[in-house]
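Scroll down for the structure; my scribbles are underneath it.
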Amino acid sequence: MADALRFVAWSCCLQLLFLLLGVQGYEVPKAKIDVFYPKGFEVSIPDEEGITLFAFHGKLNEEMEGLEAGTWARDIVKAKNGRWTFRDRITALKPGDTLYYWTYVIYNGLGYREDDGSFVVNGYSGNNASPHPPVVPVSTTPWTPPADPDIDIRLGCTTPKTEVNGAPTRCAGQLVFVDEFNAAKLDPNKWKAERRFSGQPDYEFNVYVDDAPETLCLANGHVVLSTNTMKKQFKKGSGESLDLGEKCTGQANTHDCVRNGRTLNDGLPPMVTAQFSSKDFSFKYGRVEVRAKMPRAQWVTPQIWLQPRRPIYGVDDYRSGQLRIAYTRPNGGNLDLYGAAVLFADEPLRSVKNCLKPGTGNNSEDWSDSFHNYTLEWTPRELRWLVDGKEWCVQGSAKGSFSETTAAGKSLPQAQKLEEGTGLAPFDQEFYLTFGLSVGGFNEYQHEIKPWNERAPQAQKAFWKEVKKIRDHWLDEGHMKIDYVKVYSL
């Protein structure tokens, strides 16, 4: 039995290794090192499309211990003259000296390393080369960086808490994922768009599609997510059938991909929207920043989520958690801002870890008229929500584990499973990014006045009957724009 368990564990480790290797499809270019006389050296790689950061970490005549920061620890955030270049103008190197180093590149929003680098000084480069230079002792003067606004300096690197794709990050405070959406379409190396009907646990009144510019497009450096009607998008009424085809991202030959409105009490969903998620990027602990402009339409939920990579604590009903960085709801003439650590799908447990920032009507807090920065700081002990740099919500395990959460006398059905994790479980596993729009549904609006009843067999039709009266105005207010997303290690 023990041998069998060891074999299973070994097989799982091997599969994980293959998965990680499959993700690392990009190889960091070999660093070019030039040493100058009487002092200074450069480390560089060639520029290429997709690189947004190059980092160098090194020590002189002393091997690096793993991914330590080293004597030199610098991020270069802009290429010059076709190369990403780290420059030291102070240190004097002599023949026989050895530079030990590792480099790091963010390519297409993902981080890659070249580890265990070493370089032995055999001579000098450039016009200052000298065949017989005098022996110059290594400077012990602390290194002082040049005043270069294009260089982001991080000396005294601290051990990070963040993990990315199952591996520890190199240093706290580093940019590990970024997309500023400046291309003509979503980067397929970073994102995967959904194409499926909605389902449990919220059964939204929409289908997600991946090929409709009316619901998802990139323009002026923004992702624009919009709502559309089934009638406009597919020229189909409620009582007709719709097959999303081989590109469906749900389970084939199920209600994820095919529905016949004639056989359903509620017919086809009346709305079409979009949703996309990070393809090969997931992380545990970090700082997520999203600059976005929210929709104002009633019963449209903007999705700026973190979703679990693996259902460690349960598959259904958000038992493995969902982190909502930000979403909004109309409230009279104002727009309320919410954040949430969702532990279960049904009330009263669903909203027990919600945070609310009531709308004030002030221009500075009109979440739909202008862009705002929505931030989540996720550490092993707490979750902090910020908007425009100001903290407005904290949820943590200092006063008790999340597994102990109760509401109206009810406990979490997965509480015993959560006790196997940390106090912050289920938020002690890797999560991935999700952006999108959903419309209506069950659970999402349980406490709000709405034209449909929870679990009613014809809830979608009741929703559409109400919205149809104000369709054009409602659609005009059903947009969300995202300027950028950035993830930093902590």
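Glycine residues also receive a Cβ, built from the backbone N, Cα and C atoms like all the rest.
At each noted site, the model still has the original residue.
Copied over from Swiss-Prot:
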DOMAIN    26-126  domain 'CBM39'
DOMAIN    162-490  domain 'GH16'
VARIANT   LEU16 to Gln  In strain: Netherlands line N22
VARIANT   PRO142 to Thr  In strain: Netherlands line N02 and Netherlands line N30
VARIANT   PRO213 to Leu  In strain: Netherlands line N02, Netherlands line N07, Netherlands line N17 and Netherlands line N30
VARIANT   ALA292 to Val  In strain: Netherlands line N02 and Netherlands line N30
VARIANT   LYS399 to Ile  In strain: Netherlands line N22
VARIANT   GLU404 to Gly  In strain: Netherlands line N02 and Netherlands line N30
VARIANT   ALA408 to Gly  In strain: Netherlands line N22
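Feature annotations (Swiss-Prot) mapped to structure.
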| residue | record | Cβ contacts under 8 Å, 6 or more apart |
| --- | --- | --- |
| PRO213 | variant position | none |
| ALA292 | variant position | PRO302, ILE304, ALA326, PHE371, HIS372, TYR374, MET480, LYS481, ILE482, ASP483 |
| LYS399 | variant position | none |
| GLU404 | variant position | ALA415 |
| ALA408 | variant position | PRO348 |
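Classification of GLU404 (variant position) by DSSP places it within a helix. Secondary structure at LYS399 (variant position), taken from DSSP and collapsed to helix, strand or coil, is coil. As a summary of secondary structure, the domain 'CBM39' (26-126) carries 0 helix, 53 strand, 48 coil according to DSSP. Taken residue by residue with DSSP, ALA292 (variant position) is part of a strand.
DSSP assigns PRO213 (variant position) to coil in the three-state reduction, placing it in neither a helix nor a strand.
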